[in-house]
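**Q** Have a look at this one.
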Amino acid sequence: MRQRDLKFTFVVGEGKLAFDVVEFELEEALCEPFRLNLKLASDKNAIDFKQVLDQPGTFTLWQDGRPARYVHGIVSHFTQGSSGFRRTRYELLLEPQLARLELCCNWRIFQEKSVPEILQALLKEHRVLDYEQRIYHEHLPREYCVQAGDSDHYLHDRLAFEEGLVYYFRFDEHRHTLVCSDRLYVQERIAGGPVLFSAQPEGDNPQPVLHSFRYSENVRTARQTQRDYSFKRPTYDQEHHLAGEALEHQGSSYERYDYPGRYKRSGAGRPFTESRLRGHRRDARVASVSGDDPRLIPGHAFALEGHPRADFNAWWRPVRVVHRGTQYAGQEEESADAPLGVSYDLRAELVPEDVEWRPAPLPRPRIDGPQIATVVGPAGEEIHCDEWGRVKVQFPWDREGRHDEFSTCWIRVAQNWAGADWGHMAIPRIGQEVIVDYLDGDCDQPIVTGRTYRATNRPPYALPDHKILSTIKSKEYKGSRANELRIDDTTAQISAALMSDHGASALHLGYLTHPRPEGGKPRGEGFELRTDEHGAVRAAKGLLLSTEEQLRAGAGHLDRGVVVQVLEAALELARELGDYAGEHQGVGHDAAPQQTLQEAVRDLGHGANDESGKSNGGKPAIALSGPAGIAAATPASLTLAAGEHVDSVARQNQQVTAGQKVVINAGSDIGLFAQGGELRQITHQGPMLLQAQKNDIRLEAKQSVEVSASQQHVLVTAKEHITLMCGGAYLTLKGGNIELGMPGNFVVKAAKHSHVGAASLEAELPQFEVGETQRRFVLKQLDGQTAMPNVPYTITMANGEVIEGVTDAEGATQLLQKDAMNIAKVDMKHTKSPASAVAGIAAAVGAAVAVGKLLGGPDAEAGRALSEGEISLAKGVFGDSIDYSTVRLRDEDYVPWQGKDYVMAPNGHIYFGEELRGVADWSLESLQRQGLFIHEMTHVWQHQHGVNVLLVGAYQQARQFLLGDQYAYRLEPGKTLKDYNIEQQGDIVRDYFLEKNEFGEASANSRFAGVLKNFPTGY
């Protein structure tokens, strides 16, 4: 339309440089920088480009002498053209400051900032100060957001569109303001009343109108579904799906499913999905118009009037507008054929005002391959990680990072194995170079996939000199020592070693050498387990130490045929000689203990995979076998102790030699029996003493008994009498008298006979004291130090006598008074009655403490409600069998004596001990801690199904105190959940949950289907 009341002007800077506008085209749209192309004229033919380029300028559309529209911006392009009679032509492009962001690109990281915060920082960096944010919804912080080489403008638009933000511009004479908002419906409406529609031909209307209106509807995506994955909640698919609006005129089954959804928190999933759907349906209902009302501005709604179709006379919002205008100079300045006058028209795309229009989402930049980075952390630290083993890194491209713990977010590290509380773990250490890849090529999802050596991190051994060595070598934390697993593949000299610098401890296997880097001097073949510190070898089911040959592991690892044969032969010899001695008045031989030990060695490997068809195994015995002999030597002392018997058998000779003393003590009998040879007891230098301190000594021989003293005398003394007998004759010395009796002759031969008065000679007889035989036993824990007080015990004496009691505060039994030493067996025992008593007391105390709570119920407002994630986690196990709205999580003790790491759930609420408090969402915790949550939710389930968890739990804890673990269970055929106590039920449900999440539902069902067949609807 040509209008004499229209005028276009343009000035640069502070109005010091003005141009005549010949033509202009302004293209502006929601979520796009505007572009104003101007064709200008000036009577100046040598304008300094410095005065124009990159300077602010203002275009004004005047109507009826008043400014109807301003467009303010920055000059991006300036061209000087041809000159006419008095004027020179120029061309110019005016854009917003936002367009300058397209000129800059960067590699950088934003951490823990929301998108509105990132956009604000980005614009401030470019000095876009006329900026207004209108935020009506929550925008969650992004833990990690990377600008991966894309332009600042692309980053701005990508983040804004992902978060459902739209932007447009508002103008005045001196500035243009960028307006950004997450709601479009509440934005500006144009001033000056409704926009008129007129179907009259262009140019026939006395006032600005829209003279063309075309309305269209397009079939577009009807539903948007998205999923994403978070390792913190691996069982939750984070699926969100939304249906579009105004689907009356199209099918509703057109679904777009996108993965990944590019969100890591469920709270961001819905708005992300909503924004994406709105972007796909941005032109589902659209109108195309043309006219000459300059008030149409993208983002500013207007009311339409005058259209013959009533429902089109509604509120509309322009999303794109193209303005064109011409303003030609007078004939005296141009050619005679130059057009005259002013014209202006526009074309626009509209959407209904109530449509929350969004642009199509922009793709994230893809990183096509892995990158190199360096692990970083706090100053003075060597290892810096979180509970997931994640680390922080410094990328070479990051100019803003400071090589510290703030350089990046926590980044996950790929490990060789990663199971539920099992797997491989090697945390990259500060200063190490790592390879960082990106999940789905997403720059915001880095993951460490490998490590590499470099100039500052050299391999453990110099290469290629020691290329035959393979090793896993660690470094002492804040130290210089190491642990190492080394494999040496040197030809004909292969070996392996597991080593620790602490105590120079190592297990060497194969061809043993000194370290290769130090020359590799041979030091043996086979294996060596050594340490400069202490060592121990333990085997709970038995241990075989043998030098019997077994080439290439050709038999079972407990092959003990030779040692069993030797033990059987020794047992047979001991039994034969012992029985013979017993039959000939020797001390009886008890072969049963030796036989028991021999059988234990015989059965040592029973139950193992190569002896599975036999018994379940013998006792945990140690068997030593050396075909060439066993030597034990020490320059100090050697002690051999046995709680029962020591049996020493030699098929030939047993020789005991001591440089000084040989001392043999026995609490009962000592028997020496030589079956076929001599028994000699000789003291070469000192005296020989043979005593029977409380009984008799008998010297008996089938032939002769000889008593002699080579140098001095033989003295025979007795307190009562001495009698010598032979062949019926006798001599008795008694009471100071001598009595001779004989059946035959009495012959006295002497050179002289002397008969004098009475005389006597007294000899001092030895005195024999009774030894101390009373004893008291002390019961101690396995550590040998901690006493066991108040433990019931039973002592069984060798004669069958039984003594019962309870240990005192020091763990001691009562004093046992016996006349002689006895063998005794001590047993600890549990009694049911104390457990029942304590259980009753515990239940009574628990009931007394909580009687008010039992009567009135727990405070329904205390603590916090379950989160959405916690409910979802619990529903995966309990379904809808729990009223989740009544469950409260309380960071407080239920009873004063609740332990710091204990959790109680006695009344439908869960009470956390001090060390377990402060968890915002248990569904985001580790799998094992989620298992704890499921265990406690089982008590909530029990409570809601009628179980008095408080009283039953008190009884159970009493049994736990006295009788041991009440949590351990064994799944048995035919038993369901009701056949187990409440703590076992909690552990069963927890283990079902863990197995389901670790190995899959099929595995969990195969193990727990029987016990949980009525669960969760009942027991």
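Think of each number as a place in line: the chain as shown, counted from 1.
Quick reminder: no glycine exception, Cβ is built from N, Cα and C everywhere.
Swiss-Prot gives this note for the published mutagenesis His935 to Ala: Abolishes bacterial periplasmic toxicity. Under the heading Zn(2+) binding site, Swiss-Prot lists His935, His939, Glu983. In Swiss-Prot, a mutagenesis experiment is listed as Glu936 to Ala, annotated with the note Abolishes bacterial periplasmic toxicity. Marked as active site by Swiss-Prot on the basis of experimental evidence: Glu936. According to Swiss-Prot, the mutagenesis experiment His939 to Ala carries this note: Abolishes bacterial periplasmic toxicity.
Describe the structural surroundings of these features, if you would.
**A** Following the DSSP three-state reduction, the secondary structure of His935 (mutagenesis position) is helix. The Cβ of His935 (mutagenesis position) has Gly986, Asp987, Val989, Arg990 as same-chain neighbours under 8 Å, each 6 or more residues away in sequence.
Residues within less than 8 Å, Cβ to Cβ, of Glu936 (mutagenesis position) and separated from it by at least 6 positions along the same chain comprise Val903, Ala905, Ile910, Gly986.
Within 10 Å of the C-beta atom of His939 (mutagenesis position) sit 27 other C-beta atoms, taking all shown protein chains into account.
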**Q** I'd like the number of other C-beta atoms within 10 A of the C-beta of Glu983 (Zn(2+) binding site), please.
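**A** Here the count is 22.
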**Q** Around the Zn(2+) site formed by His935, His939, Glu983, which additional residues qualify by having Cβ within 8 Å of the site's Cβ center?
**A** Ala905, Glu936, Thr938, Ile982, Gln985, Gly986, Asp987, Arg990
**Q** Measure from the CA atom of Glu983 (Zn(2+) binding site) to the CA atom of His939 (mutagenesis position) and give the result in Å, rounded to a whole number.
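**A** That comes out at 8 Å between the alpha carbons.
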